[in-house]
Amino acid sequence: MSGSGDRRGGGPPGSHSGWETMGKKSKKPGQAGGRQWAPWSSTNVTPNTARPAWGGSGSSHPSGTSWAQAPDHGAATRGNPRPPSQTSRPVLAPPLANGWQWQSRPRPSGSEVKKDDAPPSGSVPEVENVDGNNTSDDDDDDDDDLSDDISDDYDSDASEKSFETRKTNKWFKEFFEVLNTLSLEQINEQTRQWHCPACKNGPGAIDWYKGLQPLVSHARTKGSTRVKLHRELAALLEEELSRRGTSVLPAGEQFGKWKGLQESTDREIVWPPMVIVMNTFLEKDEDDKWKGMGNQELLDYFGEYEASKARHAYGPSGHRGMSVLIFESSAVGYMEAERLHKHFVNQGTDRNSWHLRKVRFVPGGKRQLYGFLANKEDMEAFNKHCHGKSRLKYEMRSYNEMVVIQMKQMSEDNQQLNYLKNKMVKTEQRSKAVEESLGVVTQKLRETIEENIFVRSKAKEKHMEYEEEMKSQEEIFHGLIEDIHKATEDKEKQFEKLLQEERSKARRFDVDSGTMKDRQLRKEYVQKFIDCQVKDVAEFEVERDELIKVHEDKKLKLKKEYMDLELELEKEFDAALTGLMEKHKPDTFEASSS
């Protein structure tokens, strides 16, 4: 950017009268030839404004500090149209009182953000892009600024430049100078707030990032303006933190830093579980040797705790006053031993009491027993004068393995047992319900079968009655038909007899008396009568046959219709019976699954 008026030297702007102008030749006609920062006006800030640096908490806020509001005629933002008269020149907020000290600026409250966003009085506010016509031009300028800035400080091949040289870029120099003054603890503070140096004098310059992780994420993902500059910032930050022996914390680790429990709570315990009982002396015998409790006597004293065995320690002087209660080799046995141990603790007769302020006798002359869970040193002391098979055998085992895991397994088994018990109860309830339902259904089935037998017998009786009635009606019907047939036969016989009589009369007629003519006439008349009768008989036979045929056809047709009607009647009966059976069909029995 030779020939431009940009600020050099890398230092932050001081408290002098104003910023130096940085300009760049425009690559596009019609655009402004450079960018300017508005002069610093001391009248815009309340005189006694204090801007203390945060100590990582971000809680310090300016008191009574605000930017003066811009004049109404300059408010081209929030949807107002762009002034058509001149090319808009973005004017940024005045510099900080102490220079570009990002970490030293207090984060404004919600009400102060709105005030700080406004430009100072007397300056022209930056006009938003309403119609979207100049966005690409601004982006091109930003990319050009980045290219020029990098090429001004060092050669274009960034991969060959040293890390320290890249940090002296004018965009990052002040940021890394501040970063170098902080310790690792201060850098990793999640409450420390930062501005993005790559967004300086542009959109997002006033945004705060709580911790370096959000800042690095912003630099990695920035995709609209100054993309190369943001990527360079992300790479430099990661390299800087790596060289200083730290890294950017993941987002999930930014909050909630607490010290938890120890990694392991396991310990070694004596197995099988044992409780040492001290002061079990009784008295000395004639040989000046101590006598003490017996095994059963010791078990009886602590019968509430279900110890399985008892042993006593003996030495050259007899009973050593040290006894042990051995419990079952299980998690339950350990819990019993621990319960006895806690009983001694609550009573004030535990290990500490025995070692620090042992009181062997209580008022009345009785010996006070002390007890505690056995450890390895106790067992070695117990076996001090024991050799070979007389030594009390034990081993040191993992508490988690022998107690915790077994208790968890017992809990799971108990839950499984409860589940199986509940399941068994439900199964028994279901079985009982099914049995009751089966009894009810069986009773109903039995009653239904009896009802069906009764209905069938009644139906059979009715059927027999109907058959007898139909048979009787059929006999009457056949009798009437037989009577008709008999009457018809009688009529036919009478008719034939009449024909024969008339023919006989004609044949017996005297045709020989009288004249020849008369005889001839009488013969012709008789012959004609006989011929006519024969002819009539022949016609009668023909017509009778036709009548019989017609009658038989009618009978056949009537029988067919009757059979069809009977068949239809049987079908109707079958359909009605099927519907009745469907109506009274018993429900399907299914065992309840609930």
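Cβ atoms here come from the backbone N, Cα and C positions, even for glycine.
Original residues only: the substitutions mentioned are not part of this model.
For the mutagenesis result Cys196 to Tyr, the note given in Swiss-Prot is In lbl1-rgd1; complete abaxalization of the leaf. All protein chains included, Cys196 (mutagenesis position) registers 25 other Cβ atoms within 10 Å of its own Cβ.
Note on His230 (mutagenesis position): other Cβ atoms within 10 Å of its Cβ, all shown chains, come to 24. For the published mutagenesis His230 to Tyr, Swiss-Prot gives the following note: In lbl1-372; complete abaxalization of the leaf.
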Open item on the list: Please report the distance from the Cα of Cys196 (mutagenesis position) to the Cα of His230 (mutagenesis position), rounded to the nearest angstrom.
Closed with: 9
Task: Coarse DSSP state, helix versus strand versus coil, of Cys196 (mutagenesis position) - done: coil
